[in-house]
Amino acid sequence: MPIFRFTALAMTLGLLSAPYNAMAATSNPAFDPKNLMQSEIYHFAQNNPLADFSSDKNSILTLSDKRSIMGNQSLLWKWKGGSSFTLHKKLIVPTDKEASKAWGRSSTPVFSFWLYNEKPIDGYLTIDFGEKLISTSEAQAGFKVKLDFTGWRAVGVSLNNDLENREMTLNATNTSSDGTQDSIGRSLGAKVDSIRFKAPSNVSQGEIYIDRIMFSVDDARYQWSDYQVKTRLSEPEIQFHNVKPQLPVTPENLAAIDLIRQRLINEFVGGEKETNLALEENISKLKSDFDALNIHTLANGGTQGRHLITDKQIIIYQPENLNSQDKQLFDNYVILGNYTTLMFNISRAYVLEKDPTQKAQLKQMYLLMTKHLLDQGFVKGSALVTTHHWGYSSRWWYISTLLMSDALKEANLQTQVYDSLLWYSREFKSSFDMKVSADSSDLDYFNTLSRQHLALLLLEPDDQKRINLVNTFSHYITGALTQVPPGGKDGLRPDGTAWRHEGNYPGYSFPAFKNASQLIYLLRDTPFSVGESGWNNLKKAMVSAWIYSNPEVGLPLAGRHPFNSPSLKSVAQGYYWLAMSAKSSPDKTLASIYLAISDKTQNESTAIFGETITPASLPQGFYAFNGGAFGIHRWQDKMVTLKAYNTNVWSSEIYNKDNRYGRYQSHGVAQIVSNGSQLSQGYQQEGWDWNRMQGATTIHLPLKDLDSPKPHTLMQRGERGFSGTSSLEGQYGMMAFDLIYPANLERFDPNFTAKKSVLAADNHLIFIGSNINSSDKNKNVETTLFQHAITPTLNTLWINGQKIENMPYQTTLQQGDWLIDSNGNGYLITQAEKVNVSRQHQVSAENKNRQPTEGNFSSAWIDHSTRPKDASYEYMVFLDATPEKMGEMAQKFRENNGLYQVLRKDKDVHIILDKLSNVTGYAFYQPASIEDKWIKKVNKPAIVMTHRQKDTLIVSAVTPDLNMTRQKAATPVTINVTINGKWQSADKNSEVKYQVSGDNTELTFTSYFGIPQEIKLSPLP
């Protein structure tokens, strides 16, 4: 390794007293395989910051405290055309496969840095990588950066996928995610020890500030092209669609636009408090928060202040692995979401402020924050490496811009801000284009930027263009809410579910409902009103949410945030907005739900809605939602969430720092909650045994084995499309769950299987399971009856008439025994060899950070032992249990089981006759011919239900298989059900076809998106 010359640099800086030792600079390589996840950073605030740099005679490197990104100094490079400086750093460029293995997600090694121009330069900065580079030697690979900009810009490229070939003969193809292809970067291998920065040759001289040069592992999806640098990844810019015919410029249309604008301003200044806004109204606090940013204007242009970064731009640093000095400087960054929230709070205060002096100060604060934001590189054409999940960071910038539009115009900043916001909105191009497509129903768009989109359009100064844009926006919102997106795309579904991340996801849909409702409300009663089809579809989704919430959604529907279930109370205002936007307002259904979840009375309704409306009663009966492979059974104030999963619906969402132990979230779960807080009912994370989800059949694993085998995302799907629920008469329901584990997933027993069925009717549910198998000889298989925290108000169990409050407590139950949990739910054991009941102290772990937790819990579970072979179980749950009632039910069971009868229970078919309701539920896990009073044959896997009432037979059927792929839309499935006897339809409105064939009747059900169909039959005379 040669000794690099630093003579010219040392003379310039007076910093170096000895020749540079090249070995010192390269002894700790970047991307060291022993510590691949620790980013290597040059930030010029460190000791001897230029030790690894050299320059030719036409370049001068100095340190400047004028502006910086990381720390208080940057590198100022004064150059003459074609001159260069070199960073001497050994790289061991990993393949994407090696990087991905180290991080546990699709990754790539990235080279990134920041640069600042005080004036645009008509030329390119050339970055070269090679071995023993000097100013005149040929490099092996590199890339170019266009310099025609002012302010800060960030450059970030994949060393495997974004470099251009120089003089080497290489197989210069992109590296696949598994690293099987060579790339320029990989062909360099461990040969790189020099990175050369070469000034444009076509410009006589200039100067550039450079800071925060970094080598790090980053997500392979997020090195985006922009106006400065070309990478393999591009985010196309927005092209506004214009609907035809366009509305003319008339006083009426302009007045409507102004009305919408004022409504929007009024909502954000004085309307409903935003759930995701840290509202601050204290002027002194706003000023102190502003002062903490340390923003000041520089004499010759630009600003200096704390560096701004989005919460997702943090990732490229791998902050958990930074050394202590780098971490300290990194921690001084300001998160853009907090910054733009302050901008909004200042803009809101500005609108409300009456004192001229105070108002002027707020205005100057806002304008300086805007200038700093732009100077930091948040401008049109600047990708800043990536700005994914932009809406969460920037949503309040858009709204503040509308509130401060006059001040921005006066300062000649509005056009630049408008262009910047439009540029960064391109992540939601499928929405901002306003042309309905498969990707146009993005719930995250509604959640974060839909109202901001409208605010941006209202800034358009040209009257005709502004009318066109708002009119197109209205048509787009109508279409986005109306369409059924194909495959797993975001949007509303025919059964009332609302999809995000390829599944029903209240954590995303609830705020999206609220914001979509507000948009419809803002546009109401104008030529720009949202169409009725969009309104109707949103109403269906929001009424469905009312059904599957109590008011929180159950743990099985909480996504990656268990014990933080979204509540309808957080989106109550959305029901008001949508009710008041009805064609004939208010819509009575939505208005009554609003009153109920807002705890408003009938007496208050007149002042709210202008007429007397009774608050909605809690839903009752059974509702199938196969868009989420779940069913909801409501009885009085209790809600039972029955949850399965299949090839179309994932079991749980597990992230790197979320829901690490959530594997069993959908394993035939049957969570019971009363109306109110789930925490108050014992659903507490501290001490929670993650193996024991209520109703689930699981292998009881130590936490280290239960922890997801994937370091990052796991959204496990089933091996079959069949698993889900059905309903009958809106009152009765059934779940069928076919549990089959994958064959090749670490820490998942490939031989773990179970068939689980539940029949729900009124105040009781019947649970049966069969074909329970496991090959794990060390871990017990269990079916959990319940698990609740013990608290002062949840401190009692009843077992066979005995009140239990002891702690600790252990006992074993068997067939015929009963117990009542601390929430008043009764459990009658009707077929099980061993049921364990426990009141004990439990030690567990937090789902996000794996830190220990502990708590006291009551639990009961059926113990299937280790390696069960075709094990089975049966039990009943009563939702209105008392010791007296459970004693009566146990007596009925002992008397020849007067409660229910299992007519069949094997790997192909489960049949349950509920004697209390006279409803029969059939889970056809396979097509089958059966011996039964009513059903003779079913030609496809299906859930069939029957109810005999006097002279009529009501039959429903469905397949929970949505018959779709992740890309292709769901299509209907025809189910043929042959029933015994000759019948005719007693329901003219039924869509079920029927035909008598010999002594039987053939029923043809069309199952679309798992929505059950039913028919009422009467005997042929």
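Keep in mind that glycine also has a Cβ here, set from the backbone N, Cα and C atoms.
So, quick note: what you're seeing has the original residues, none of the substitutions.
In this structure, MET70 (Na(+) binding site) belongs to neither helix nor strand by DSSP; it is coil. Residues or ranges marked as Na(+) binding site by Swiss-Prot on the basis of experimental evidence: HIS43, MET70, GLN73, ASP211.
One mutagenesis experiment catalogued in Swiss-Prot, ARG500 to Ala, is accompanied by this note: Still active on both chondroitin 6-sulfate and dermatan sulfate, but with highly reduced catalytic efficiency. Counted within 10 Å of its Cβ, the other Cβ atoms near ARG500 (mutagenesis position) come to 23, all protein chains included.
Taking a C-beta cut-off of under 8 angstroms and a sequence separation of 6 or more, HIS501 (mutagenesis position) has the following same-chain neighbours: TYR508, GLY559, GLU653, MET715. Swiss-Prot documents HIS501 to Ala, Lys or Arg as a published mutagenesis change and attaches the note Loss of activity on both chondroitin 6-sulfate and dermatan sulfate.
Residues annotated as active site, proton acceptor in Swiss-Prot: HIS501.
Counting every protein chain shown, the Cβ of TYR508 (mutagenesis position) has 22 other Cβ atoms within 10 Å. Among the mutagenesis entries in Swiss-Prot is TYR508 to Phe, noted as: Still active on both chondroitin 6-sulfate and dermatan sulfate, but with greatly reduced catalytic efficiency.
Residues or ranges marked as active site, proton donor by Swiss-Prot on the basis of sequence analysis: TYR508.
Recorded in Swiss-Prot as a mutagenesis result, GLU653 to Gln carries the remark: Still active on both chondroitin 6-sulfate and dermatan sulfate, but with reduced catalytic efficiency. Cβ-based neighbour count (10 Å, all protein chains) for GLU653 (mutagenesis position) stands at 22.
Non-local neighbourhood of HIS712 (mutagenesis position): TRP103, GLY104, ARG105, TYR655, ASN656, each in the same chain, at least six residues away, with C-beta under 8 Å from its C-beta. When secondary structure is read from DSSP and collapsed to three states, HIS712 (mutagenesis position) falls in the coil class. What Swiss-Prot notes for the published mutagenesis of HIS712 to Ala is this: Still active on both chondroitin 6-sulfate and dermatan sulfate, but with reduced catalytic efficiency.
Highlighted in sequence order, TYR42, PHE44, ALA45, SER68, ILE69, GLY71, ASN72, SER74, LEU75, ARG212, LEU329 have their Cβ within 8 Å of the centre of the Cβ atoms of HIS43, MET70, GLN73, ASP211, the residues recorded for Na(+), and are not part of that set. Spatially close to GLN73 (Na(+) binding site) yet at least six residues away along the chain are PHE44, ALA45, PRO49, LEU63, SER64, ASP65, judged by Cβ distances under 8 angstroms. A sphere of 10 angstroms centred on the C-beta of HIS43 (Na(+) binding site) encloses 23 other C-beta atoms. Counting every protein chain shown, 26 other Cβ atoms lie within 10 Å of the Cβ of ASP211 (Na(+) binding site). Taking the Cβ of MET70 (Na(+) binding site) as centre and 10 Å as the limit, one finds 24 other Cβ atoms among all the protein chains shown. Between the C-alpha atoms of ASP211 (Na(+) binding site) and ARG500 (mutagenesis position), the distance comes to 39 Å. A Cα-Cα distance of 40 Å separates HIS43 (Na(+) binding site) from ARG500 (mutagenesis position). The CA atom of ARG500 (mutagenesis position) is located 37 Å away from the CA atom of MET70 (Na(+) binding site).
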